[in-house]
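Participant: I grabbed these lines from Swiss-Prot:
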- C13 to S: Complete loss of substrate oxidation (MUTAGEN)
- C16 to S: Partial loss of substrate oxidation (MUTAGEN)
Amino acid sequence: MKNVLIIFGKPYCSICENVSDAVEELKSEYDILHVDILSFFLKDGDSSMLGDVKRGTLIGNFAAHLSNYIVSIFKYNPQTKQMAFVDINKSLDFTKTDKSLVNLEILKSEIEKATYGVWPPVTE
């Protein structure tokens, strides 16, 4: 069973789309799940299944710790049911306007370094 990369992006965001396209190149190593963050957090979105308290905590954590990320990536281990935050910003080159904005070698390194169960995320 492969680990899963969960990509939280915004609709109509060209950077999010380019990151998603680039990450697809890792699909032989990971299952990839794309999540529209706005739809996810809507009142009737998928996050509503968590209940009001957990949902509110999740929204608060996103706002507090991930608001400076255009797109967020987590890796998930389905066997242990643990998640790890992947610091994608280290792999992005914002001077590029296509999927080459993601340096896949750096991203792979960040995915491997991401530690399960650490929250809030440790960023440099």
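Just so you know, glycine gets a Cβ as well, placed from its N, Cα and C.
So where do these features actually land, and what's packed around them?
Facilitator: Under the three-state DSSP scheme, C13 (mutagenesis position) falls in the coil class. Counting every protein chain shown, the number of other Cβ atoms lying within 10 Å of the Cβ of C13 (mutagenesis position) is 16.
Other C-beta atoms found within 10 angstroms of the C-beta of C16 (mutagenesis position) number 20, with every protein chain shown included.
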